[in-house]
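Input: a single structure, listed below in structure tokens.
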Amino acid sequence: MEGDGPAATAPQYQPVCPTRDACVYNSCYCEENIWKLCEYIKTHNQYLLEECYAVFISNEKKMVPIWKQQARPENGPVIWDYHVVLLHVSREGQSFIYDLDTILPFPCPFDIYIEDALKSDDDIHLQFRRKFRVVRADSYLKHFASDRSHMKDSSGNWREPPPEYPCIETGDSKMNLNDFISMDPAVGWGAVYTLPEFVHRFSSKTYQA
């Protein structure tokens with residue numbers, strides 16, 4: 001079945017970045033990992049940046065199940081408060097997801113990622129249904145800021161070791177991560193979608209129809 005869909009065209013697809021192992025990666029800092037990936041694309045393939053988006057996955061309860069994650073590679077999902085991936089929509093209409101925390105291929109054809117990592121809302125309780133804030137990569141690079149305070153416990157200790165490079169900040173902000181995690185369309189940057197809306201907007205099958 002997979003061979004009949006986007007995977008069949010995958011050999012013609014040119015990834016926007018090097019291998020997974022060559023990407024900047026820090027566990028539990030997915031928002032920065034994707035920011036760094038956007039930065040790489042801007043530096044090496046400026047024109048491709050226009051085809052890329054940072055995608056925040058969360059909901060009002062900040063409880064979103066995602067399958068096929070390295071943190072739980074077996075059949076069950078990981079319940080994240082939020083997760084961030086890169087979406088590339090090529091000029092040929094192929095959509096690929098770059099998830100540095102998945103055990104699926106890197107990059108992964110959009111429709112395969114939806115089927116295997118996100119599955120369907122029909123089988124998920126209402127409070128766990130995912131929403132997606134889709135932000136253009138150039139806007140993400142320009143506006144995102146994090147002082148990493150969300151990764152410290154009440155005693156000020158790191159829950160996970162922070163990246164060695166300096167905190168990402170802008171001229172206007174040192175911390176606006178919550179504006180990206182929020183699924184309130186009136187807040188922050190980009191557009192907010194439900195899972196069906198996200199699939200309809202970016203599925204490679206939609207482009208082929």
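Heads up, the Cβ atoms here are built off N, Cα and C, so glycines get one too.
Small disclaimer: the values here were computed from a predicted structure and weren't measured.
Secondary structure from DSSP puts C23 (mutagenesis position) in coil. In Swiss-Prot, a mutagenesis experiment is listed as C23 to A, annotated with the note Does not strongly affect N-terminal glutamine amidohydrolase activity.
Here the Cβ of C28 (mutagenesis position) has 16 other Cβ atoms within 10 Å, regardless of which shown protein chain they belong to. Here the residue is the original one, but Swiss-Prot notes a mutagenesis experiment at this spot, C28 to A: Does not strongly affect N-terminal glutamine amidohydrolase activity.
Annotation of the published mutagenesis C30 to A in Swiss-Prot: Loss of N-terminal glutamine amidohydrolase activity; the original residue is retained in the structure shown. Reduced to three states, the DSSP call for C30 (mutagenesis position) is helix.
Summarising the annotation, Swiss-Prot assigns active site to C30 (among others). Shown in sequence order, Y82, H83, V84, V85, L100, D101 are the residues of the chain, 6+ apart in sequence, with a C-beta less than 8 angstroms from the C-beta of C30 (mutagenesis position).
Recorded in Swiss-Prot as a mutagenesis result, C38 to A carries the remark: Does not strongly affect N-terminal glutamine amidohydrolase activity. Using a 10 Å Cβ-Cβ cutoff, C38 (mutagenesis position) registers 25 neighbours. Under the DSSP three-state reduction, C38 (mutagenesis position) is assigned to helix.
What Swiss-Prot notes for the published mutagenesis of D81 to N is this: Impaired N-terminal glutamine amidohydrolase activity. For D81 (mutagenesis position), the same-chain residues 6+ apart in sequence whose C-beta sits under 8 angstroms from its C-beta are S58, K62, M63, V64, I181.
Experimental mutagenesis is annotated in Swiss-Prot for H83 to A, with the remark: Loss of N-terminal glutamine amidohydrolase activity.
Residues or ranges marked as active site by Swiss-Prot: H83 (among others). In the three-state DSSP reading, H83 (mutagenesis position) counts as strand. For H83 (mutagenesis position), the Cβ neighbour count at a 10 Å cut-off comes to 22, with all displayed protein chains included.
For D99 (among others), the entry in Swiss-Prot reads active site. DSSP gives D99 (active site) a coil state; it is part of no helix or strand. Taking Cβ-Cβ distances under 8 Å and a sequence separation of 6 or more, the neighbours of D99 (active site) in its chain are H83, V85, L86, F106, C108, Y113, A117.
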